[in-house]
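Here's the structure, in structure tokens; my notes come after.
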Amino acid sequence: MTNMSQPPATEKKGVSDLLGFKIFGMPLPLYAFALITLLLSHFYNALPTDIVGGFAIMFIIGAIFGEIGKRLPIFNKYIGGAPVMIFLVAAYFVYAGIFTQKEIDAISNVMDKSNFLNLFIAVLITGAILSVNRRLLLKSLLGYIPTILMGIVGASIFGIAIGLVFGIPVDRIMMLYVLPIMGGGNGAGAVPLSEIYHSVTGRSREEYYSTAIAILTIANIFAIVFAAVLDIIGKKHTWLSGEGELVRKASFKVEEDEKTGQITHRETAVGLVLSTTCFLLAYVVAKKILPSIGGVAIHYFAWMVLIVAALNASGLCSPEIKAGAKRLSDFFSKQLLWVLMVGVGVCYTDLQEIINAITFANVVIAAIIVIGAVLGAAIGGWLMGFFPIESAITAGLCMANRGGSGDLEVLSACNRMNLISYAQISSRLGGGIVLVIASIVFGMMI
């Protein structure tokens, strides 16, 4: 005789599937425990504003919206998926007043006071460069600056062309659109550009900065979207893409890498030691030893790329240590990226700024300039022996975004976080090149 009180098998399966559903690797009941804890903290306004409280809220918020972003149709394919969803939601939570001041302070302390972003980028640069074949690395660095220059040329040509369509003079297009977009972001681009503008022309730096940052904000959005599109193009036309590898190895003969022995936690820890030590040396060089070259300040991340590259070329690092640094880099890029994106949304994204900048002319001009940067870098990269997709992303889009945080947004949108070292060359050394160009262009306006 059938027991009528027994629930159907399909109902049991549904409950089992729900309980087995995982958010950031956690079963739903376990994540629910974390979320309820965060909500209690929110409603009682009781959150430690140190790194513990900051990481708690960043992990819990990043996990749920990361899962939504990677599953949302269209958004996950064309807009950038989980990382973009996370930083947009986090920015909205600040804009709408959903986050309390304590929550904002906790996240800001992680991002700004503890400078988690610097640690994240330093680890990724070290792992990315040490994992590259030494001769291949030398070739890529030598050919990369010309590729950046081609990206700037492409952006300038397309920018001038669309400017003429809208009746905007060439000098104004270069000054207010092309240079801010290609200038390496906010702190390393828009801010020093406004200072150069003021010192050369005598005009208001505030007026220039407010326009430049608005255009840069729009361009950053297009850079993220185009990164996702380039990833799709690369998958459909595989000859255009190295799937995360910049150099076309077929065009360059390299020796085999040394075989790697067993990797322990100690080699991974050494990877962290090297990341922080190379960052420290780069910081000392940038701030005290060589604060500028030819009047142009070189950012410490640009120095770090060169220092880690020299360390790789020196042969001091065993294959096991290199593999340990790569393992640490993979952990940061795969397990902590969603956490970081909450901080990017809270600390480095101003939705009001984006809203204010959205006019038809600004949107069209910014989009065309970014397309020019992509095409110029792709062509230049191909001529230098690089894959067009990877060179377009690093030397094109990572020049046209908003610097360090923009690099992470762009690379995460196209699943190429291992290219962070080249992205940093674009944002830092490339940004320095743009500052030199700006001083010449602004001088011609007088």
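Any Cβ shown, glycine's included, is placed from N, Cα and C.
The noted changes are left out; the structure has the residues it started with.
What Swiss-Prot annotates here:
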- ILE181, GLY183, MET399, ASN401: Na(+) binding site (BINDING)
- ASN186, GLY187, ARG402, GLY404, SER405, ARG428: citrate binding site (BINDING)
- CYS278 to Ser: Retains 79% of specific activity, response to various thiol reagents is not affected; when associated with S-317 and S-347 (MUTAGEN)
- CYS317 to Ser: Retains 79% of specific activity, response to various thiol reagents is not affected; when associated with S-278 and S-347 (MUTAGEN)
- CYS347 to Ser: Retains 79% of specific activity, response to various thiol reagents is not affected; when associated with S-278 and S-317 (MUTAGEN)
- CYS398 to Ser: Retains 56% of specific activity and is quite insensitive to NEM, MTSET and MTSES; when associated with S-414 (MUTAGEN)
- CYS414 to Ser: Retains 56% of specific activity and is quite insensitive to NEM, MTSET and MTSES; when associated with S-398 (MUTAGEN)
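Taking a C-beta cut-off of under 8 angstroms and a sequence separation of 6 or more, CYS317 (mutagenesis position) has the following same-chain neighbours: LEU130, LEU274, LEU311, ALA325. Counting every protein chain shown, 35 other Cβ atoms lie within 10 Å of the Cβ of MET399 (Na(+) binding site).
Candidate recorded positions: ASN401, ARG402, CYS414. Nearest to CYS347 (mutagenesis position) by Cα distance: ARG402. Counting every protein chain shown, the number of other Cβ atoms lying within 10 Å of the Cβ of CYS414 (mutagenesis position) is 26. When the recorded positions ARG402, SER405, CYS414 are screened for a Cα within 10 A of the Cα of GLY183 (Na(+) binding site), the ones that qualify are ARG402.
Note on ASN401 (Na(+) binding site): other Cβ atoms within 10 Å of its Cβ, all shown chains, come to 32. Each residue in PRO180, MET182, GLY184, GLY185, GLY189, LEU216, ALA219, ALA223, ALA373, CYS398, ALA400, ARG402, GLY406, SER427, GLY431, VAL434 lies on the same chain as ILE181, GLY183, MET399, ASN401 and has a C-beta within 8 Å of the C-beta centroid of that Na(+) site, without being one of the site residues. Each residue contributes its Cα atom, and for MET399 (Na(+) binding site) and SER405 (citrate binding site) those atoms are 12 Å apart. Taking ILE181 (Na(+) binding site) as the reference point, the recorded positions whose C-alpha atoms are within 10 Å of its C-alpha, out of CYS278, ARG402, GLY404, are ARG402. Put simply, GLY404 (citrate binding site) is 9 Å from CYS398 (mutagenesis position) when counted between their Cα atoms.
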